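These notes are about the structure you will find just below.
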Amino acid sequence: MPSFYEKPLFRYPIYALIALSIITILISFYFNWILGTVEVLLLAVILFFIKRADSLIRQEIDAYISTLSYRLKKVGEEALMEMPIGIMLFNDQYYIEWANPFLSSCFNESTLVGRSLYDTCESVVPLIKQEVESETVTLNDRKFRVVIKRDERLLYFFDVTEQIQIEKLYENERTVLAYIFLDNYDDVTQGLDDQTRSTMNSQVTSLLNAWAQEYGIFLKRTSSERFIAVLNEHILTELENSKFSILDEVREKTSFDGVALTLSVGVGASVSSLKELGDLAQSSLDLALGRGGDQVAIKLPNGKVKFYGGKTNPMEKRTRVRARVISHALKEIVTESSNVIIMGHKFPDMDSIGAAIGILKVAQANNKDGFIVIDPNQIGSSVQRLIGEIKKYEELWSRFITPEEAMEISNDDTLLVIVDTHKPSLVMEERLVNKIEHIVVIDHHRRGEEFIRDPLLVYMEPYASSTAELVTELLEYQPKRLKINMIEATALLAGIIVDTKSFSLRTGSRTFDAASYLRAKGADTVLVQKFLKETVDSYIKRAKLIQHTVLYKDNIAIASLPENEEEYFDQVLIAQAADSLLSMSEVEASFAVARRDEQTVCISARSLGEVNVQIIMEALEGGGHLTNAATQLSGISVSEALERLKHAIDEYFEGGVQR
């Protein structure tokens, strides 16, 4: 029987037909043997033709398969030899055993057989060793996606040059939105006559229009102090390469009576949604203004932010009206809360503790229980004397609690006030930030990309000398029943004195007003000086660090111990060394680099204002203020930290350090 008849689908019906035919023949033989004989002959003929048809079908199928196999073999050969896909076989020593003509033509060679991968495509060898499955590499000015089959020692090369060019073109042409804000327009133009104000407006508009025309930017003025700019990613790259020189140009050419206009620019990029672009641009502008203005902030969808500019000391812009409004808003929030928990940053300083005590008085003035969170394991030598003095006042010391106690007493109506920092990673106890919903942030540092989530109230003034100064102003507008005793006023004054280096840095008229208010409340300046005293041992140790100071770029002092003199330094001691260096002649900025423990290298940075050390420290994952900043680096040596520091300084002077 033909082979396909053996399949059940065909076999059973045929068996049934044959059985039926045999029965029919038998019946015919019974009645008429001649008819039976004829039927037998007919059945034999039918079976013969079925067999013959099966044979013909099998021959046709075999012929078709043979033709198809030949065609497939031909296609395979042509694919190997003619298709624009590179194929390469190599041996254990990374020598090429075979390569198709397309791949040879990519290297402008007639054949690659016998050549080493190190000579022809060296960048592929590390991928093979690293067990990478697929990667894009550059060979002879073209881009290839290499697929690696290690078991067969086979490489496929897909030319993706045009695809990458199209992707690059798409990226370059994506829309970018920028909001431009004249930081101090009202301050500069107030008091000017109409003609002078009009001249200044024309000058600013002319500068910005010329800048926009040079780079092909659409620019529209939306108000006296606001502009909107539309550009693309390619233009943004050019602006980044120029370090946004328009900032310096506007500042230099709009000076009036020693006061110049400055720009803040918020840029939204790398998304296709216009709404998201607008949100990113506004968020970037808020960030630039929160950091003191005179700078550009570029915020990307992944949360990363790049900064340009911000090298000048920001002008004092806050007013007593704003302080009064914030104070009243804080009073309302405190009144609606069940209790108040105040928290500063890790390893608190005088400013952090002084400001926390000030907010404690705000809570008490509004008849609410207030508590200050402090970790006994994080009390540094710089505040030990202050804490020791506070312990003499039981009523005040009883308000200090540990992070664990704070977690226990917090509830849904608790208010958390964070002072002297705005970064969740730096607070005394991050669990409180995650647990408590109602949060207020009071800080004087420039705003960074990391920020407390959804605060009810934010009072950030980078123009202030210290957080203690901001809190002192808030105290002045609290209910009259507020009473501040000597130790509380002294703690606030100590915070101001430490952050201003005894009123020598970042000191404005409002700083002296706050100090005067605290002195009137009984602040003891002699006690403050006792807080600031140091031991002979710490003085000698600090001198040892300063002894190995070198000058970099003529006016930058860098102090660090040689690698062969491994020694651990307290963070406060490192900061004091940087302060001491700043008092040297011809030193504009100082950096003290030392190991705090086995894993951590600390860098403290100080400046007189000409050099923005905050930007330099941000490049090293740190932060701070224009004249006072620091960072901590883990897992590196002091010499490696010095190299990274010098690289950040070089980038700063070349036109702006970015993150």
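We count from 1, first residue shown onward.
Positions of Cβ are set from backbone N, Cα and C atoms, glycine also.
Annotated domain 'GGDEF' per Swiss-Prot: 173-301, in sequence order, evidence recorded as sequence analysis.
Listed in Swiss-Prot is the mutagenesis experiment Asp183 to Ala, annotated as follows: 5% ATPase activity. Around the Cβ of Asp183 (mutagenesis position), a 10 Å sphere holds 21 further Cβ atoms from the protein chains shown.
One entry in Swiss-Prot concerns the mutagenesis experiment Glu225 to Ala. Its note says: 5% ATPase activity. A simple way to gauge crowding: the CB of Glu225 (mutagenesis position) has 17 other CB atoms within 10 angstroms, across all the protein chains here. In the three-state DSSP assignment, the secondary structure recorded for Glu225 (mutagenesis position) is coil.
For the mutagenesis result Arg291 to Ala, the note given in Swiss-Prot is 5% ATPase activity. All chains included, 26 other C-beta atoms sit within 10 angstroms of the C-beta of Arg291 (mutagenesis position).
Every protein chain considered, the tally of other Cβ atoms within 10 Å of the Cβ of Asp420 (mutagenesis position) stands at 30. Residues or ranges marked as Mn(2+) 1 binding site in Swiss-Prot (evidence: a curator's inference): His345, Asp349, Asp420.
Here Swiss-Prot flags Asp351, Asp420, His444, Asp499 as Mn(2+) 2 binding site, drawing on a curator's inference. In three-state terms derived from DSSP, Asp499 (Mn(2+) 2 binding site) belongs to a helical segment.
Swiss-Prot gives this note for the published mutagenesis Asp420 to Ala: Loss of phosphodiesterase activity, does not confer antibiotic sensitivity when overexpressed.
With respect to Glu225 (mutagenesis position), the closest of these binding-site residues in Cα terms is His444, chosen from Asp349, His444, Asp499.
The least crowded of the binding-site residues Asp349, Asp499, judged by other CB atoms within 10 A of its own CB, is Asp349.
For the pair Asp499 (Mn(2+) 2 binding site) and Asp183 (mutagenesis position), the C-alpha distance works out to 25 angstrom. Neighbour counts of Cβ atoms within 10 Å were compared across the binding-site residues His345, Asp351, His444; the minimum falls on His345. The closest partner of Asp349 (Mn(2+) 1 binding site) among the recorded positions, by CA position, is Asp420; the full candidate set was Asp183, Arg291, Asp420, His444.
With DSSP states grouped into helix (H, G, I), strand (E, B) and coil, the domain 'GGDEF' (173-301) comes out at 61 helix, 32 strand, 36 coil. The recorded positions shown are Asp183, Arg291, His345, Asp420; of these, the one with its CA atom nearest the CA of Asp351 (Mn(2+) 2 binding site) is Asp420.
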